[in-house]
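Listed in Swiss-Prot for this protein:
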- Asn46, Asp88, Lys107, Phe133, Arg392: ATP binding site (BINDING)
- Glu42 to Ala: Strong ATP-binding. Strong interaction with HSF1, HIF1A, ERBB2, MET, KEAP1 and RHOBTB2 (MUTAGEN)
- Asp88 to Ala: Impaired ATP-binding. Strong interaction with HIF1A, MET, KEAP1 and RHOBTB2. Loss of interaction with HSF1 and ERBB2 (MUTAGEN)
- Ser226 to Glu: No effect on the interaction with AHR; when associated with E-255 (MUTAGEN)
- Ser226 to Ala: Increases the binding affinity for AHR; when associated with A-255. Increases AHR transcription activity; when associated with A-255 (MUTAGEN)
- Ser255 to Glu: No effect on the interaction with AHR; when associated with E-226 (MUTAGEN)
- Ser255 to Ala: Increases the binding affinity for AHR; when associated with A-226. Increases AHR transcription activity; when associated with A-226 (MUTAGEN)
- Tyr301 to Phe: Decreases interaction with NOS3 and SRC. impairs resists LPS-induced tyrosine phosphorylation. Does not block LPS-induced pp60src phosphorylation (MUTAGEN)
- Lys531 to Ala: Highly decreases the signal of SMYD2-dependent HSP90AB1 methylation; when associated with A-574. Diminishes dimerized form; when associated with A-574. Reduces interaction with STIP1 or CDC37; when associated with A-574 (MUTAGEN)
- Lys574 to Ala: Decreases the signal of SMYD2-dependent HSP90AB1 methylation. Highly decreases the signal of SMYD2-dependent HSP90AB1 methylation; when associated with A-531. Diminishes dimerized form; when associated with A-531. Reduces interaction with STIP1 or CDC37; when associated with A-531 (MUTAGEN)
- Cys590 to Ala, Asn or Asp: Reduced ATPase activity and client protein activation (MUTAGEN)
Amino acid sequence: MPEEVHHGEEEVETFAFQAEIAQLMSLIINTFYSNKEIFLRELISNASDALDKIRYESLTDPSKLDSGKELKIDIIPNPQERTLTLVDTGIGMTKADLINNLGTIAKSGTKAFMEALQAGADISMIGQFGVGFYSAYLVAEKVVVITKHNDDEQYAWESSAGGSFTVRADHGEPIGRGTKVILHLKEDQTEYLEERRVKEVVKKHSQFIGYPITLYLEKEREKEISDDEAEEEKGEKEEEDKDDEEKPKIEDVGSDEEDDSGKDKKKKTKKIKEKYIDQEELNKTKPIWTRNPDDITQEEYGEFYKSLTNDWEDHLAVKHFSVEGQLEFRALLFIPRRAPFDLFENKKKKNNIKLYVRRVFIMDSCDELIPEYLNFIRGVVDSEDLPLNISREMLQQSKILKVIRKNIVKKCLELFSELAEDKENYKKFYEAFSKNLKLGIHEDSTNRRRLSELLRYHTSQSGDEMTSLSEYVSRMKETQKSIYYITGESKEQVANSAFVERVRKRGFEVVYMTEPIDEYCVQQLKEFDGKSLVSVTKEGLELPEDEEEKKKMEESKAKFENLCKLMKEILDKKVEKVTISNRLVSSPCCIVTSTYGWTANMERIMKAQALRDNSTMGYMMAKKHLEINPDHPIVETLRQKAEADKNDKAVKDLVVLLFETALLSSGFSLEDPQTHSNRIYRMIKLGLGIDEDEVAAEEPNAAVPDEIPPLEGDEDASRMEEVD
């Protein structure tokens, strides 16, 4: 039961704060928070909510506004009293509202917010839990709330946060309707009485509130008056009540006296200082996203972008749109000119899209609004449908947000397509953000087709320019059924690769994919415009053939069948199979991977991963196929040698050497590069005519490894080693 204290006619009731609220206030007061300024945002936001409510009620009953037509928020600093006052003409609170809302009934968010705070959440999230009012105690030692609701008398709530608060009927100056919050600031928080600081905080957090926020400041100005007027003013001053602050205060700051000889004397004048109340509206700029896009200049968009992002460069492109119907929201999205250096830094909190609800700022890093691959997009989304006290947990479940997200992604893709029409600007965009588009193809199955239209690659026919897959398809030959591509480390490397020899000789265009993310991208992008994407480095490459070519291929298969079997026996588990190649022209052999295995480039990328999964590595790397070129003299001579004696040790050694060299030229790495190097050195010595025995005699201590015998000579000492 509340205690009742009688002060003459006035009845003061004292209430204890509900336990959780008392705990929250204690946490706010006794913990150091660096960003105390958010209290002003919360109080302005509460005022805006109250104004929203009365505006909504007045739609059905206009008489609700009889107690005050103007919907506004006033901020009044008073350095003499050390108070900061916020006044709104919103709906106000009844006595019951005051008692329930400000102390005795804990909001569902109170406990959740305390848990979040103790887990390291930022104090600025307080408003998302519906307990923003208590942030006033970040800066105030005592708070007085005077409020008037249309259905009740004017009441005053007061608390110094000592575990209790008082409520009494207020017979002071009538406020008509609304709420006045008076903060008695702590000694070290007087910065919030300064004009500069208040303006800075309002601009940062509340410049887009839908009601005028006016700052009232007492200022001084000089005024020149005659002596007669000064005497009159002085007489009036003596009569007036000392407490009336609105009358000008007069100080004598000197007089200009003229020579008053004779009767023709001039009036004397004095300069006085008078105090006056200066009013300044702090949020004159109507939120740019609420205006008609046709009325906004590129300069205005540019200024807004810079103030939003702190970028010193102009944006590259902008999309301004609104969605109406069952769901209402407005959005203003920008593409920056450059990618930030930490674009893919997962742990860093991105401040990409600011979320507003009915012009009230909610949060500036809303991950749920946009997929990760579009994390470079900057802008503002203002929803009419989300609740103002939405928390991150609620956002994750919000169906409204899912619809907003879908629309934002759609509009971003529209913006990219529009930008693609301007080749110069699209080139800048693609250099900065191509990885994001490719990540999108990997992650976003719904928009994969639209994203694939935005890709640009160098090809075997594009020269220095990059080309789109649509342009590639338009240049395809009649007999060509697939889009051919190769992945690798650089344009030069893939252009000189053995894999593209036959394809290019036939006049087919090959797409060069040279970024690591391309490997992940093509795993998901199986086809484009009805044409399948085929890697020229994987098994099963089918090139259009005429009857003569088919016949020749069958003959080669029969002719080299025994050699293929022998090579498979020699290489054993190193390869899955050995086949005749239809892709080689000038190279004797190459290593291709199975359709679902990793390419050489992908294997290189995966080996570079610090936290790789070795079990997957073994499985995905095992599928290598050796393809031999039946038209190459090395392969033909090897066939003849094998036909003559399939147990010839030289054949085995040469097969291993061919395989290892093919591994290197196909982009793979060797498991034992030293053994391969020693073989090559031995061949160099033979080529230079250096006698192995001489080298051994000169270096008696440097024993030549037994497992690397010479390539030529007698049968006992002239064979290359056999590698297991």
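Note: Cβ is positioned from N, Cα and C throughout, glycine not excepted.
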I need the CA-to-CA distance for Tyr301 (mutagenesis position) versus Asn46 (ATP binding site), whole Å please. 29
Can you tell me the CA-to-CA distance separating Ser226 (mutagenesis position) and Asp88 (mutagenesis position), as a whole number of Å? 41
So for Asn46 (ATP binding site), how many other CB atoms are inside 10 Å of its CB? 22
Within a 10 Å radius around the Cβ, which one of these recorded positions has the most neighbouring Cβ atoms: Asp88, Phe133, Ser226? Asp88
Lys107 (ATP binding site): secondary structure state under DSSP, collapsed to three categories: coil
Coarse DSSP state, helix versus strand versus coil, of Asp88 (mutagenesis position): strand
Sort out the sequence-distant neighbours of Lys574 (mutagenesis position) for me: same chain, 6+ apart, CB within less than 8 Å of its CB, listed by position. Lys624, Phe659
In whole Å, how far is Lys107 (ATP binding site) from Glu42 (mutagenesis position) when you measure between their Cα atoms? 16
Please report the number of other Cβ atoms within 10 Å of the Cβ of Cys590 (mutagenesis position). 24
Sort Asn46 (ATP binding site) into helix, strand or coil using the DSSP assignment. helix
Rank the recorded positions Lys107, Lys531 by how many other Cβ atoms lie within 10 Å of each Cβ and give me the one with the fewest. Lys531
